[in-house]
Each structure stands twice: as C-alpha cells, then as structure tokens.
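In what follows, a structure is listed as structure tokens, so that the remarks can point back to it.
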Amino acid sequence: MGKRKKNDESSSSSSQKPCVSSSSDDFSVSFVRAEEDDVATTIRDKTASLKSNATHFSAASAAKGGMFDFRCCRSLFSRRRVLHSRTVRVGYGPVGHDANVTFTPNTVCNQKYNIFSFVPIVLFQQFKFFLNLYFLLMACSQFIPAIQIGAPITYWGPLGFVLTITLIREAFDDFVRYLRDRDLNSEKYEKLTRDGTRIEIRSADIEVGDVIIMHKDRRVPADVVLLRTTDKSGACFIRTDQLDGETDWKLRIPVPHTQHLPNEADIMELNCEVYAEKPQKDIHAFVGTLKITDDDNVQDGSLNVENVLWANTVVASGTAVGIVVYTGRETRSVMNTTLPESKVGLLDLEVNNLTKLLFCFVLVLSSVMVAMKGLDNLWYRYLMRFILLFSYIIPISLRVNLDMAKLFYSWQIGRDKHIPETVIRSSTIPEELGRISFLLSDKTGTLTKNEMHFKKIHLGTVAFSSDAFEEVGQHVRSAYAGRLAKHSFSAKLQNAVEAIALCHNVTPIFENGEISYQAASPDEVALVKWTETVGVRLASRDLHAMSLSVQLPNGQTLMKQFQILYVFPFTSETKRMGIIVKDETTDEVTLLMKGADTVMSGMVQYNDWLDEECSNMAREGLRTLVVARKPLSQAELEAFDRAYHAAKMSISDRSQNMANVVNRMLERDLQLLCLTGVEDRLQDQVTTSLELLRNAGIKIWMLTGDKLETAICIAKSSGLFSRSDNIHVFGNVHNRTDAHNELNNLRRKTDVALVMPGSALNVCLQYYEAEVAELVCACTAVVCCRCSPEQKAQIVQLLRKYRAPLRVAAIGDGGNDVSMIQAAHAGIGIDANEGKQASLAADFSITQFSHVCRLLLVHGRFCYKRSCALSQFVMHRGLIISTMQAIFSCVFYFASVSLYQGVLMVAYSTCYTMLPVFSLVVDRDVTATNALTYPELYKELGKGRSLSYKTFCIWVLISLYQGAVIMYGALLVFDADFIHVVSISFSALIVTELIMVAMTVHTWHWAMLLAQALSLGLYMISLILFDQYFDRQFVLSWVFISKTTAITAVSCLPLYIVKALRRKFSPPSYAKVN
C-alpha cells in the first residue's frame, strides 16, 4: 500500500492488458505494474462488504454562439467598408471622384466558411462550449503517461463521434448554400454596350453603371434605376415577396426622359448622369437625381423609390431596362439581411443547470476519493485521474442527441397532414411549444381572415347597409344620367361613390379574359369591388390616367376619363392616402383623400356626426375609413406644383419636406363625403380554438392597431371574452395620477377582461411597469387597441421580464407583427395571402390560426416530454456506469484503475445503448386525439415537472441503486477470473439499460422494437468476437446467463413494482385519460 501511494496510477485489470503509454518513463511503467499486482492480489479479499455513492448528469445545449463567431471572424479578417454616394454616367460607369472607387462585386455569398476556414471555425464554435472543451481537455490528458487511464480511444472516440457529426452537418449545410449561391451568380442577363448592342453577362459580373435588361419573371440582380419599360404607359410591376414579404405587385415608374425614347439603344447615346445616395437599409426610401445634358440644355429630375428596382425583386410585367447603382453587399436586400438572435429554449437552460451540478459532483466525488486514499505529494495526479474516471457522469453525447431529436421533431411537424404547409424555421426550440403560458395574437389576418367585405356607408344623414346597396346603385345611376339637381341627395351619393372609385392604388389586371385587382391593401380592393356593384367600375388605370365605366339607367355605359396628377400613398405613419385627379370632361381638379378617423377628423370641415358614427360602426366590428374631397383651382394647383417640385429636388430630408408641403397646402378644410365600414370575417374555428387554448391554461392577449370599439366587438364574437367576464375598459390616461387611479380601479376587480388603449399603456409603463405586469397578468383576457408595432414588442418584453420563466408565444401575419414575433420565446407566423413578412421572421409558420392548437397541445407536448425523457436517460446512462466505477475503485483501495477498457467504453454509449435511448423520440404518453380532447393535460407541462430537480434526484438515486446492485452482484457471484466480473457486470449493465428504456415507453413503435433488437444483437455478437474482454466459453455457458439474469432482475424488478403500484394507486393525468 505504501508503495502504491507514492506512485502515480494507471488503469487496468488483472486479466486485461494494461494500457501504458509508449513513453520511456520508467517511473510510470513501474507504477502501473505495481498497481496491477496489488489489484490482482486484493480482488478475492474484498468481494463482500462495501457500499458506494454516485451521481447523475445532463449536457448543456448552446444555441446562441454560432452566429456570433461568424460575425467575429468577419470583423477581424475583413476590411470595414465605407459607404458613400455615387454618380454614374450611362455608358461610362462611375464618373468624377467615383471613377477611382472600387465598388463591391455583385456576387451572392451566403457561405459561412471557405476551404481553409471551415475546420478552424467549426472547431472553435464547438470548443467554446464548456462541455466539449471539458472533454477535449480530458482526451488530451491521455497523452500524459502519468495520468493516462486506459486506451486513448476511450476518450477520443466519443469526442470524435460528436465532432464528426457536427462537421458533416455543417459541411452539408454550407455546400447547399454554395450550390444556391452558384446558381444565382451564374444567372445570365443582357447588358447594353456603348454602341447599343446587347451582350450576355453573368449576374456576378454586373458592375455599378452597367445598363442591363430584365425580362418578365426574372430576378432583378442588383439595385437599378428604371430607365425604360416595354409598356407604352411606362408602368412596370414587380413582385417583392422575397424582399419585404408582401405578395401584392408594386408599381414602378421609369425616368420620363428615357421612357419616351424610340428604343433602348438610344439610351446609350444620351449624356445622362444619375446620382444615388449612399447605400442604406430603408427599402421604402431613395434619394437621387438625374441630369441629361444636350448641348447647352440641361434637364434635371428627381428620383425616388418609385423609380428603383431593388435586388431580388421579380419583374412581373413586360421588360425593364435600368442602370445599376448598387451591387453586392451594398444592395438593399443584403443590407436588410440580418442574422437574428438565436433563441435558447427553457429546457436547454434547465439541462445546462443540471450539467453544472454534475460537474460539481465530479469534482466533489474525485476529491472524496483522493481524501479517502490519503493525501501525499502526488495528490493532484490522483485527483486528475479520478476526474478522468468519472468524466462519464457528464455525457458528451447529450447535446448531439438533443440536436438530432429537435431535427426529428421539425420533420415530424412539417409532415403532419392535419396542419399542412407548416414550416419550422427554427429547429432549436420545438420544446418551447409545450410550455406556453401567454399567447399574444394580432387581430387582422390572424383572428380574422383579412378578407374584406364592404358592409356599410354613412353620409351623415342616412346610412346604407348591405341590404340597401341596390338603392345606392339606383341613386348613383340617376345622378350620372343628369336627371337630378346638383345638390340633391343622389348627387352627394354620386360624389361619395366616385371618390371611393378614384381614391386608391388599385390596378385592374386582365388575364385570360378575367379581371383581377392588384393593391397593397385588401381594404382598397373591397372598396373598388363595391363601387362596381353599384354601377361604377374601374375600367383601366396606368401611371397617368384612370377611367371609370358607369352603368346608366337605360343600360348604356358612360366612360369617364380622369388624369392622375399626384398620388400620395398610404403609410402606417400618415394613416391616409390621397390623389389629385383632373376630370377630362369638365377640367375640374379635385383632391380626394381617405384615411383613419383619428387623422381625418382634424382635416375635414366641422361636422357633428363623424365621431359618433365611427364609434357605432366600430361596435359592429367594422373597419372604418373617412372619405373627403377638396376642389382645387388652377392657381392653387400651380402653387402646390412649384412647392412640391422644390421639395422633391431636395437631397436631405426629402420625404419630410414633401409631407410638409402636402399638409400645409392641401390637407385643410376638406369636404367630408362619407364614412365607409368594411367587415373582416373571423378565421375558421377561431372560437373553438380560443376556448381550447384557454382550457389548456394559456392566457390569450389580443394586440391590435384597430379602434377600441372594433377590438371589443371582435373579442366578444371570437370568444376571447367569455360571457362571465367583467370587461374593464381603461379610461383616458394622460399623466402619472391618471395611471395611478386607473390601476387602483383595476386592482379592486376580479375576473376581469381588460381593454387598454396603446396611449394609456405607454403612460402606465412609464411610471408603473412592475404594477402593470402584476395586474394585467391577473386578468382572464387582455385586449390592447391602437397598438403600434413597437408597443407589441414592448408588451412581450414586459412579460418576459416580470413573468420569467413562463414562456410567451406571439402570433401574427403582417409586417407590423414581426417585432413582436421576434421578441417572443416562440414566434408563430401565419402565411397570409397579403404577405409573408411575419411567416419568414417567425420560428414556426402555419397557414391559419386554428392550427396553433395542434401545434401547441399535440406537437408541443410530444417534443417537451420526449426531450425530457431523452435527457434523463442519457444522464442515467453516464451515472450508472460511473457508480460502478466508484464502487470498483473503493473495493480496491481507491485505486484509479478503469473498470472497462477501450472499445467497451466507446461502444457503451454508442453502439449498445444509443439507438434504444434515442428511440424515445417517437414515444407518446397520450394520443393526439386525447391531447386535443383534454387540453387540461397541457397545464401540467408549464410546471416543468417532467424535468426538474426532483426528477433529477430520483434518477440519481435510481442510478446509484442499479450501479451498486450490478457491481456488488458481479463481485459476489464471480468465481476465480476477474474477466468474469467484466463479462457479468457489463452484460447486466447493457440489459438493464435496455429494460429501463422499455419500462419508460408509453406507446410502442416499430422503431423502438428495431432499436432494442439491433442493440441487443450487436452486443451478443460482441460477446463472441471480443475475446480480449470476454471469456467466450464462459459467456456461452448457463452459469453466465443465470448470474447476469439474476443481477438484472434485482436491479430492475423493484423499480417496475414501484412504478406499477404508483400507476394503480396514484396514476398521472395522462394515464387516466388513456
């Protein structure tokens, strides 16, 4: 014993070959031999009397780091680009000081790595995680003879397996990106040369200043200023769904000077220079100018976003010719491509915490073993060797198992026929779906269909609903026929209908003999379709003119032509749109405007009915728009034209200057024509879905930008507010005192469904953020109206801050929901007809709201429960073998000798047990039907009982018990040769692990049976082939089988009995419904 304490230790068993380093260190070799001799002489003396304790583990999942490393490498090894404006000349490229500037190439590169950086970056990404770094250090320590434990393959094998899978996955993903990039860079386009001829050019070879030709249904390869189209009117429609997610066609206008040229070759003969601002991210703004010099004549013109085609948009009509102003990384599409922050699931964080506990346990257990052995000058070597021996407590394969499981969950959700076209865009957080406590939902397009139907028009003195629209048509036709006085009621109705038919951005498209309408908003399409039903049809529209087809009482058709002078498009900031038209029959010039009542009420002449009727319509659940007009004299038009042109030519603050001119000169003293009401119908099965989610313990909040009355109406009709709810509407809050009073009023009520305007929310959060979180979260349902996109995200952050660790999900369908979706723990986007922004930004994409029930209650449950079981079994697998190792060391005087050698240790966690444990990802504790029928089952998941410190301790105790039984049992029943201890204990260990998996299964699947059979068969073959580890004659005897069976029965039977009794006398909820 004294000699052994003075020397360093190595690993071996008496009948196993010692793994000694090839180093010539005589001290180390002599120590190993001495240690082996002592172990061999002590085995028979210490087979009956010892007990030991062990531990349990979990591996840390890390989802946040990869993108950071990618950014780091780019920032370290790439030169910072300086963005600046540029002036390009048609046919000559950049001119002036820009002629010497090297602009970014037009190559598309989405690859993370190149051939040299691939291995270093991937390895860096992996070893920055503590778990992988820990195992790397353990593996490297095996090259030090003094602390070597067994064969290096024991430690390098699992680490190499994990790294190989990671490298293969990353290489495959990057190769797919490379192929996609190569296809885009190799696309062919036509370029105009100085002499006007066309040549073919690759997309990657396009440069700033090139004049290129883009045909219909082709991708725009760079940001170009539109010079000419084949459409006679000069209209060019583009699809922007790959840029901003919106599926409606956008109208783009070429430069008038070049559009009027006879053919495209004439463009190259112009002395034309285009100035473009420095590259920026805003896809809705562009500042530029165009200058054409012809002898002594200089023509200047302004350029805005309507004159530009952004890269990655698609030409939807005709052929376009444009000059390239931005390429490559300076294009709007690339500058708006941000790497979203990776989300980390709560389960991953819990597993990470358990991993830290296990690491601490390894240190404590190793320290105890060293202390029990006795401290001397070489204690640190003993400590290192014990840490190496017990390193299996921290299973390196856990992270790989969880990552593979997440990919399987994503595949399974994607092919669920009950929720078709569901897309998983973030495969790292499927378990989050199983623990949602708050669901924040948009209204329009999410709870409602975003299919608008015109329902009501109010003219101040009389209102017409859908059942009286035929009467409206009679009035309008009579007015156009000229039978009534100018100021009669019919004439007023005519003016209102005509204004609705003209004030929009709708374009009729004729395809295959049918007419369809393209517009940015479904509200506008609903209005135009309604005017058609009452006899005023939008016949045609181009950049400069619009025609209406009016049905007269005698059956004839009257065509009215209007010249479009100016269009002021709708934005979410202005909440209105306007148009100035000139009637070509009467030469009357009129400004027509429509918009939200909140902004239009301050622009129209005094009236006593607008606010009241807006509230009435909102209570009916209708979306309202105020329509108004203002006749303009020629002098007023000319004055506006001069001021507006001057604002358009400004380089800085152009948009603001233009808006100021419009507001100052036009948006005053408008004549109120009518108030329109459009209905947005509820999505299919919304009411039953909300009830199902509420029964599942999920609190549902509706966040909308609509009016208070409309929001309340939809909340009631959808079932968000139940009949028993006491609806509390927040009053006007302007200051801290108001907020304090309103919050006190709310505090005194119970079973409250809260309605809070966005303005009140802002004030309350400014002064009483914590109190708002406490009181609002206690409400049964919450509706926030007049909510901006920023406020939606702010509400999500409020819940995340004050209700952690409860999980928050957000669901929406539009661009205004993106910030909310990205801020939530789980973002769900609805793939809407009008746009894909929310769908593309979300973690999960569905096609309708009702699908969220199956996504959460079925797939969310399965993902969470399966990952919990998988994590605990991987930890159990490492704990049980470490328990056996600890007992083995204690029996033999705390020797740091490995119980199992080389291939056995590697195969234990891979070939023999990996498939059965991983097969738990197809287990189901309840059927999908029962999960939806009994939504109350979902409530229990939020408590986190499937993986908690309690369950962790239970599995630790199970591992300690089974490890002790197997190890002590093997020592008790073996006869003479120590190799029999290895055979019996390792066989009992493998069979116990397979039986434990089988005992955990709730619903058997063919993949589980196959995994069990393959693993058991592979191990039985190993018993025959690995004669260096097993005595072939012994393992084929009945003695071996009986001893192994007995030990396995003692380790598993008591646990089975306890489980059976528990299911009989205290069954879990899922067992009751089954």
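Backbone N, Cα and C define each Cβ position, glycine as well.
Where a substitution is noted, the model still shows the residue that was there originally.
In the three-state DSSP scheme, Asp442 (active site, 4-aspartylphosphate intermediate) falls into the coil class. Around the Cβ of Asp442 (active site, 4-aspartylphosphate intermediate), 26 further Cβ atoms fall within 10 Å across all displayed protein chains. The active site, 4-aspartylphosphate intermediate annotation in Swiss-Prot covers Asp442.
Annotation source Swiss-Prot lists ATP binding site at 442-444, Glu524, Phe570, Lys575, Lys594, 623-624, 704-706, Arg786, Lys792, 816-817.
The feature Mg(2+) binding site is assigned by Swiss-Prot to Asp442, Thr444, Asp813, Asp817, with similarity to another entry given as support.
Recorded in Swiss-Prot as a mutagenesis result, Glu246 to Gln carries the remark: Causes aberrant migration of QL neuroblast descendants toward the anterior part.
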Among Asp813, Asp817, the most crowded of the binding-site residues [Cβ within 10 Å]: Asp813
Among Thr444, Thr624, Asn816, the one of these binding-site residues whose Cβ has the fewest neighbouring Cβ atoms within 10 Å: Asn816
Asp442 (active site, 4-aspartylphosphate intermediate) versus Asn816 (ATP binding site) - Cα distance in angstrom: 9
Extra residues within 8 Å (Cβ to Cβ centroid of Asp442, Thr444, Asp813, Asp817), Mg(2+): Ser441, Lys443, Gly445, Thr446, Asn450, Gly812, Gly814, Asn816, Ile830, Ala832, Ala838
Distance [Cα-Cα, Å, rounded] between Gly705 (ATP binding site) and Asp813 (Mg(2+) binding site): 13
Rounded inter-Cα distance in Å - Asp442 (active site, 4-aspartylphosphate intermediate), Asp817 (Mg(2+) binding site): 7
Reduced DSSP assignment, Phe570 (ATP binding site): coil
Protein Cβ atoms within 10 Å of Arg786 (ATP binding site), excluding its own: 18
Candidates Phe570, Lys594, Gly705: member of the binding-site residues with the richest Cβ shell (10 Å): Lys594
Rounded Cα separation (Å) that holds between Asp817 (Mg(2+) binding site) and Thr624 (ATP binding site): 21
